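K.L.:
So Swiss-Prot lists these for the protein:
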- D242: active site, nucleophile (ACT_SITE)
- E266: active site, proton donor (ACT_SITE)
- W119, H158, R240, K245, H246, G270, D333, R380: substrate binding site (BINDING)
- D242, E266: Ca(2+) 2 binding site (BINDING)
- M32 to K: In strain: CCRC 21164 and ATCC 26077 / CBS 2863 (VARIANT)
- S36 to G: In strain: CCRC 21164 (VARIANT)
- Y73 to I: In strain: ATCC 26077 / CBS 2863 (VARIANT)
- N280 to S: In strain: CCRC 21164 (VARIANT)
- D350 to A: In strain: CCRC 21164 and ATCC 26077 / CBS 2863 (VARIANT)
- L479 to S: In strain: CCRC 21164 and ATCC 26077 / CBS 2863 (VARIANT)
- S483 to F: In strain: CCRC 21164 (VARIANT)
Amino acid sequence: MRFSTEGFTSKVVAAILAFSRLVSAQPIIFDMRDVSSSADKWKDQSIYQIVTDRFARSDGSTTADCLVSDRKYCGGSYKGIIDKLDYIQGMGFTAIWISPVVEQIPDNTAYGYAYHGYWMKNIDELNTNFGTADELKQLASELHSRSMLLMVDVVYNHYAWNGDGSSVDYSSFTPFNQQSYFHDYCLITNYNDQTNVEDCWEGDTEVSLPDLSTEDNEVIGVFQTWVSDFVQNYSIDGLRIDSAKHVDTASLTKFEDASGVYNLGEVYQGDPTYTCPYQNYMKGVTNYPLYYPVYRFFSDTSATSSELTSMISTLQSSCSDVSLLGNFIENHDQVRFPSVTSDTSLIKNDMAFIILGDGIPIIYYGQEQGLNGGSDPANREALWLSGYNTDSEYYELISKLNQIRNQAIKKDSAYSTYKSSVVSSSDHYIATRKGSDANQLISIFNNLGSNGSQDITVSNTGYSSGDKVIDIISCNSVLAGDSGSLSVSISGGMPQVYAPSSVLSGSGICNQ
């Protein structure tokens, strides 16, 4: 379906391009909505990331073939997502993030088809493989009726071409149908050179990703108009920005301001001194600096906690707002964690850490079913083949973790912005406190493994002697000892999450 049904056409885009030339490429000024208000709303959310083509089909099939190595469209759709919102909400998620929605190159390339949504051809058309404009609007409406939010993945760093960069037919792109809108062809060769990162091209000689000159006011002006209309037409609450570190930084701010909603930028870099400054240009950043130490600690029982505890502190001092970082342990670009370890206790600990740490938790579809695909394309499985089992041990764990996070936010308006502190640690466990006095959660994460056990005492909890606290995972209760300390036993390597009984009152958690 064309966006033209909403009053936004290729002709309008062409007019904008022509007008911007007439005014000497001066930036277009918009009546901006309140991005900060949107960002504040997102701090309290828990996001379920969906690869639209692989989550749920319109026909409801749980047997339809989807061979990931074929890299073909498998039939996932907006209607499929709508029909499975109970499944998502049953895990306590308050938002979803879906794949890019615009028209893709149609070719069967050396890397298959563009089922993932990152090979853009035309921003004036929707990708009809996922459904119609009305179905996308219905998805937003159904989410909002449940007080849930919609985040859509957006690409504005590049287009895509099936072939070498020297052979690109720019006239096939809409609306940027001339080479002058793009950087000259050169593949990125040095990721330590920011000019090379921003001005050269991602991709390779098989599938080229022509790099837009987003620093050009003509180009970013079109995207400002486009995203403003796009967000309003489809009632979108937030945007995930693909390849953000490859975009001119000033353009990131212009785009977010024009969108009027929270933007979560993909900055694929584990160094916080590189990643954190991107919050000067957009509100949110994917938390790769946290991803790597989390991955290393929870995937290896011989790893020690020092790197992870250090990174918690470093992010708090380096990033302007850790509550707006997007935390994850799996996504469409990374291997699934169960492909690295089959130890269920380690998998549960990393899930708990992601959901209960500083920032916005993002769980990748299929984590709740223990999907174990490795590198792309193996990590983009069809979820329907799992049967959407709500009795899965990971589905039940994620439900509990989201439930306690949502309850903590309900009881304590400062919970999301309260910075976690590591109150106790050793080589193989970390205990954190998050939340204001009388409402704080004490979470204990470990990498002992399913055969591991350890008796520990956690001090500096902020509890008072005699306070009753409950581990929401096991539902076992403990009385705080002298000075509020907790003496507990880690058994079977399981994480523990303690909350005061007063916080749980009326929640239904552990029958409270």
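Note: Cβ is positioned from N, Cα and C throughout, glycine not excepted.
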K.L.:
Return the count of C-beta atoms lying within 10 angstroms of the C-beta of D350 (variant position), excluding that atom itself.
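P.N.:
If we count other Cβ atoms within 10 Å of D350 (variant position), we arrive at 23.
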K.L.:
On a C-alpha basis, identify the one among S36, D350, L479 that is nearest to R240 (substrate binding site); the candidates are the variant positions.
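P.N.:
Nearest listed residue in space: S36.
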K.L.:
Taking just the CA atoms, what is the gap between R380 (substrate binding site) and Y73 (variant position) in Å?
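P.N.:
On Cα coordinates alone, these residues lie 11 Å apart.
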K.L.:
Spatially, which candidate from the recorded positions S36, E266, N280, S483 is nearest to H158 (substrate binding site), comparing Cα atoms?
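P.N.:
Nearest in space to H158 (substrate binding site), counting only the recorded positions, is E266.
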K.L.:
Across all chains shown, how many C-beta atoms besides its own are within 10 angstroms of the C-beta of L479 (variant position)?
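P.N.:
For L479 (variant position), the 10 Å Cβ neighbour count is 12.
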K.L.:
Of all the Cα pairs drawn from W119, H158, R240, K245, H246, G270, D333, R380, the residues the record ties to substrate, which distance is largest, in Å?
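P.N.:
The substrate-binding residues span at most 25 Å between Cα atoms.
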K.L.:
I'd like the number of other C-beta atoms within 10 A of the C-beta of the residue listed as 'active site, proton donor', please.
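P.N.:
Within a 10 Å radius of the Cβ of the residue listed as 'active site, proton donor' lie 22 other Cβ atoms.
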K.L.:
Taking the Cβ of G270 (substrate binding site) as the reference point, list residues of the same chain whose Cβ is under 8 angstroms away and which are at least six residues distant in sequence.
P.N.:
Y288, P289, Y291, Y292
K.L.:
Cα of E266 (active site, proton donor) to Cα of D242 (active site, nucleophile): how many Å, rounded?
P.N.:
5
K.L.:
Please give me the CB contact count at 10 A for W119 (substrate binding site), counting all chains in the structure.
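P.N.:
For W119 (substrate binding site), the 10 Å Cβ neighbour count is 26.
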K.L.:
Write out the long-range same-chain contacts of Y73 (variant position), meaning residues 6 or more apart in sequence whose Cβ is under 8 Å from its Cβ.
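P.N.:
When sequence neighbours closer than 6 are ignored, Y73 (variant position) has D53, Y113, Y115, N129 within Cβ distance under 8 Å.
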